[in-house]
Amino acid sequence: MELHILEHRVRVLSVARPGLWLYTHPLIKLLFLPRRSRCKFFSLTETPEDYTLMVDEEGFKELPPSEFLQVAEATWLVLNVSSHSGAAVQAAGVTKIARSVIAPLAEHHVSVLMLSTYQTDFILVREQDLSVVIHTLAQEFDIYREVGGEPVPVTRDDSSNGFPRTQHGPSPTVHPIQSPQNRFCVLTLDPETLPAIATTLIDVLFYSHSTPKEAASSSPEPSSITFFAFSLIEGYISIVMDAETQKKFPSDLLLTSSSGELWRMVRIGGQPLGFDECGIVAQIAGPLAAADISAYYISTFNFDHALVPEDGIGSVIEVLQRRQEGLAS
């Protein structure tokens, strides 16, 4: 398998809900006029707490500093795994890279963020951790770094500085999980038809906020949750929304897999997770991979979210609770 280090240098930000008005114009520009900003990596995820943005340096320039904007300190690099076989299962998601990428990085104390899209899975690592990433994964993967759009082979010698890293550390924190009742769909869209849904998209993202109060509460099982993720990365669009929100969009423009599968969410974290802890993704992806359960995984500024097939949510909760009990004992 090949591991590609993409050219994007990504910043991770949080826009507080009360300050959304200040960012409506630049966000609309990034959403609908990417050529104007030259942004090639744009992801916006709405949660009950805030709006998380993952944007490259060109996109970051569009966002003015303010009291409503929090910026994670690190610059993140984007990794992508490609398999030589063209028969990859469309919705395997984070499960297919849990053992080969996520677990080894957790063992070497590399903090990762995940962004699963309709098309692929992006793994974000801090720029300063790249040497450890390469050293850790070089045996498993042919590693290439994109330079000027062309893949250049990376050897382990290129990454010898700062390695090895201490391999012992505290046991992973056991984070609580919740499973809201929403049913989600993972969709794509031909970029040429994006203008046709622009009005609806703007309404859903910026003006539709009649969320049940329990969605943002600390109750163990919120009945529903505000969650909408849109990404436009290298010309490909991916949208995650709940089935009720999907009804607002013209059905003939949104494309999904032939099965039209619906997904349920597992939300990870009781308190904001931060960016320094390692192994959070592995805590979820590992057990799902062992049980051969497909999952999309989306990290946000405060919490993590896994999407699993609707008909398997009961067994997923059981698997993860068993894992939690094992870690806690």
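A Cβ is built for glycine as well, from the same backbone N, Cα and C atoms used for every other residue.
In this structure the noted substitutions are not present, so the sites keep their original residues.
Here Swiss-Prot flags SER111, VAL112, GLY274, ILE280, VAL281, THR300, PHE301, ASN302, PHE303, ASP304 as L-arginine binding site, drawing on experimental evidence. The DSSP secondary structure for SER111 (L-arginine binding site) is coil. A sphere of 10 angstroms centred on the C-beta of SER111 (L-arginine binding site) encloses 21 other C-beta atoms.
Regional average pLDDT for the domain 'ACT 1' (72-138) in the model is 86. According to Swiss-Prot, the feature domain 'ACT 1' maps to 72-138.
Residues or ranges marked as domain 'ACT 2' by Swiss-Prot: 260-321.
Residues within less than 8 Å, Cβ to Cβ, of SER14 (mutagenesis position) and separated from it by at least 6 positions along the same chain comprise ASP50, TYR51, THR52, LEU53, LEU69, GLN70, PHE301, ASN302. As a published mutagenesis entry, SER14 to Ala appears in Swiss-Prot alongside the note: Abolished phosphorylation by AKT1, leading to decreased interaction with RNF167 and subsequent ubiquitination.
Counted within 10 Å of its Cβ, the other Cβ atoms near LYS61 (mutagenesis position) come to 13, all protein chains included. For the published mutagenesis LYS61 to Arg, Swiss-Prot gives the following note: In 3KR mutant; abolished ubiquitination by RNF167; when associated with R-96 and R-213.
Where Swiss-Prot documents GLN90 to Ala as a mutagenesis experiment, the accompanying text is: No effect on interaction with the GATOR2 complex.
Here Swiss-Prot describes LYS96 to Arg as a published mutagenesis experiment; the accompanying note says: In 3KR mutant; abolished ubiquitination by RNF167; when associated with R-61 and R-213. According to its DSSP assignment, LYS96 (mutagenesis position) is helical.
Sequence-distant neighbours of ARG99 (mutagenesis position) (same chain, 6+ apart, CB under 8 A from its CB) are GLY286, ALA289. The note that Swiss-Prot attaches to the published mutagenesis ARG99 to Ala is: No effect on interaction with the GATOR2 complex.
In sequence order, ASN80, VAL81, GLY93, VAL94, ILE97, MET114, LEU115, TYR296, TYR297 are the residues of the chain that are 6 or more apart from ASP121 (mutagenesis position) and have a CB within less than 8 Å of its CB. According to Swiss-Prot, the mutagenesis experiment ASP121 to Ala carries this note: No effect on arginine-binding. No effect on homodimerization. Loss of interaction with the GATOR2 complex which constitutively activates the TORC1 signaling pathway.
In sequence order, ALA74, THR75, TRP76, LEU77, VAL110, SER111 are the residues of the chain that are 6 or more apart from ARG126 (mutagenesis position) and have a CB within less than 8 Å of its CB. Experimental mutagenesis is annotated in Swiss-Prot for ARG126 to Ala, with the remark: Decreased arginine-binding. Constitutively interacts with the GATOR2 complex.
Neighbours of TYR207 (mutagenesis position), defined as other CB atoms within 10 A of its CB across all chains, total 10. For the mutagenesis result TYR207 to Ser, the note given in Swiss-Prot is No effect on arginine-binding. Loss of homodimerization. Decreased interaction with the GATOR2 complex which constitutively activates the TORC1 signaling pathway.
Close to ASP276 (mutagenesis position) in the fold, though at least 6 residues off in sequence, lie SER111, each with a CB less than 8 Å from its CB. In three-state terms derived from DSSP, ASP276 (mutagenesis position) belongs to neither a helical nor a strand segment and is classed as coil. For ASP276 to Ala, Swiss-Prot lists a mutagenesis experiment annotated as follows: Decreased arginine-binding. Constitutively interacts with the GATOR2 complex.
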Q | For VAL281 (L-arginine binding site), the number of other Cβ atoms found within 10 Å of its own Cβ | A | 26
Q) So of PHE301, PHE303, which of the binding-site residues has the fewest other Cβ atoms within 10 Å around its own Cβ? A) PHE303
**Q.** C-beta crowding around GLY274 (L-arginine binding site), within 10 angstroms
**A.** 12
Q. According to DSSP, which kind of secondary structure is ASP121 (mutagenesis position) found in, if we only use helix, strand and coil?
A. strand
Q. In the domain 'ACT 2' (260-321), how many residues does DSSP call helix, how many strand, and how many coil?
A. 23 helix, 17 strand, 22 coil
